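Taken straight from Swiss-Prot:
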MUTAGEN   THR87 to Lys  Reverses the preferential fucosylation properties leading to production of 72% of sialyl-lewis x; when associated with R-124; E-125 and V-126. Significantly decreases cell-surface expression of VIM2 antigen; when associated with R-124; E-125 and V-126
MUTAGEN   ALA101 to Thr  Does not affect 4-galactosyl-N-acetylglucosaminide 3-alpha-L- and 3-galactosyl-N-acetylglucosaminide 4-alpha-L-fucosyltransferase activity; when associated withH-105; R-110; K-111 and T-118
MUTAGEN   ASN105 to His  Does not affect 4-galactosyl-N-acetylglucosaminide 3-alpha-L- and 3-galactosyl-N-acetylglucosaminide 4-alpha-L-fucosyltransferase activity; when associated with T-101; R-110; K-111 and T-118
MUTAGEN   SER111 to Lys  Does not affect 4-galactosyl-N-acetylglucosaminide 3-alpha-L- and 3-galactosyl-N-acetylglucosaminide 4-alpha-L-fucosyltransferase activity; when associated with T-101; H-105; R-110 and T-118
MUTAGEN   ALA118 to Thr  Does not affect 4-galactosyl-N-acetylglucosaminide 3-alpha-L- and 3-galactosyl-N-acetylglucosaminide 4-alpha-L-fucosyltransferase activity; when associated with T-101; H-105; R-110 and K-111
MUTAGEN   TRP124 to Val  Does not affect alpha-(1,3)-fucosyltransferase activity. Loss of alpha-(1,4)-fucosyltransferase activity
MUTAGEN   TRP124 to Ala  Decreases both alpha-(1,3)-fucosyltransferase and alpha-(1,4)-fucosyltransferase activity of 50%
Amino acid sequence: MDPLGPAKPQWLWRRCLAGLLFQLLVAVCFFSYLRVSRDDATGSPRPGLMAVEPVTGAPNGSRCQDSMATPAHPTLLILLWTWPFNTPVALPRCSEMVPGAADCNITADSSVYPQADAVIVHHWDIMYNPSANLPPPTRPQGQRWIWFSMESPSNCRHLEALDGYFNLTMSYRSDSDIFTPYGWLEPWSGQPAHPPLNLSAKTELVAWAVSNWKPDSARVRYYQSLQAHLKVDVYGRSHKPLPKGTMMETLSRYKFYLAFENSLHPDYITEKLWRNALEAWAVPVVLGPSRSNYERFLPPDAFIHVDDFQSPKDLARYLQELDKDHARYLSYFHWRETLRPRSFSWALAFCKACWKLQQESRYQTVRSIAAWFT
């Protein structure tokens, strides 16, 4: 008898057990990997970041097209280097604000700078001392910096100090990498489009709300010539008081609103038109870029441009004629039968940046913001 015979079954049993244990270990590793992958795909916030609260509402001006299914994107970490004007704002779920966008982790916690995929720098908050206020010059590989401003070039200092630092631009300019206008028009989703305008509530003629009063500015000089022929109610510092929270109620009593910009630059069409005039259902009388520039964003019969008149006196006469001719006045509201105005929000701007970063991974450098932003 072979002396090794009795031990053979035990050896086979141990070999089978080892094989089963090995297969079990492989299975555990495989399912653990699947679970981690699923967690990453859901966009769970990284630890230590500010909670992102949902912002509800209708789609808002994104030029993206809606789709039945949102494509998978990596969950990007975006750092706000400062709050805009040092004022915190509610942070959104970008998947609810921009069609086709996945959520990003957006935070103002500067400690995440080494891990951030992108950094948004609001120019106003760093412009007085860029060398001291910019993020550290040694950045993580692949991190993109976004230059952000809603102010005109006339109010942006030290742009030349930013040469070569930034990868993307974000502003009201339509040729920005990330276009964030002060307002836009979008189609109504249903009918009727709006209630009829109550002309009986329009008891006053022309209003202007202004906080930055500079006597030598183009807009103040034009106003001074206009008010020699037409009564204009001016609200703001050193003028009629306008208590907080009463602006829309006050301006809605007027038929016309002077949407005069503080400086003249391409695409610089601000809340003076989109909010102060259009949300108050007042016809905007605009002083800013050319009529053709306004018509890129508005129907030609949605506003009155000062350039259409040889003098402020001629404009005053035209406004007085419209005041007496209800049919002609109401023709400035026909566009509202199919369109409605929407306004800028900081949350939407951040989400447009989120969407852009997801869509375009190409790394570029803006050589000179000063040469472009004029």
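Note that Cβ sites are derived from N, Cα and C of the backbone, with glycine treated the same way.
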Among THR87, SER111, ALA118, TRP124, which are recorded as mutagenesis positions, the nearest neighbour of ALA101 (mutagenesis position) by Cα: ALA118
Where ALA101 (mutagenesis position) sits in the secondary structure, as DSSP reduces it to three classes: coil
Rounded Cα separation (Å) that holds between TRP124 (mutagenesis position) and ASN105 (mutagenesis position): 23
Which of ALA101, ALA118, all mutagenesis positions, has a Cβ with the fewest other Cβ atoms inside 10 Å: ALA118
Alpha-carbon spacing, ASN105 (mutagenesis position) to THR87 (mutagenesis position), which is rounded to whole Å: 19
Cα-Cα distance linking THR87 (mutagenesis position) and SER111 (mutagenesis position), given in Å to the nearest integer: 19
C-alpha spacing of ALA118 (mutagenesis position) relative to THR87 (mutagenesis position), in angstrom: 20
Around the Cβ of THR87 (mutagenesis position), the count of other Cβ atoms that are within 10 Å: 8
Secondary-structure category, per DSSP, in which THR87 (mutagenesis position) falls: coil
Cβ atoms near ASN105 (mutagenesis position) (within 10 Å, other residues, all chains): 23
Local Cβ density at SER111 (mutagenesis position) - other Cβ atoms counted within 10 Å: 9
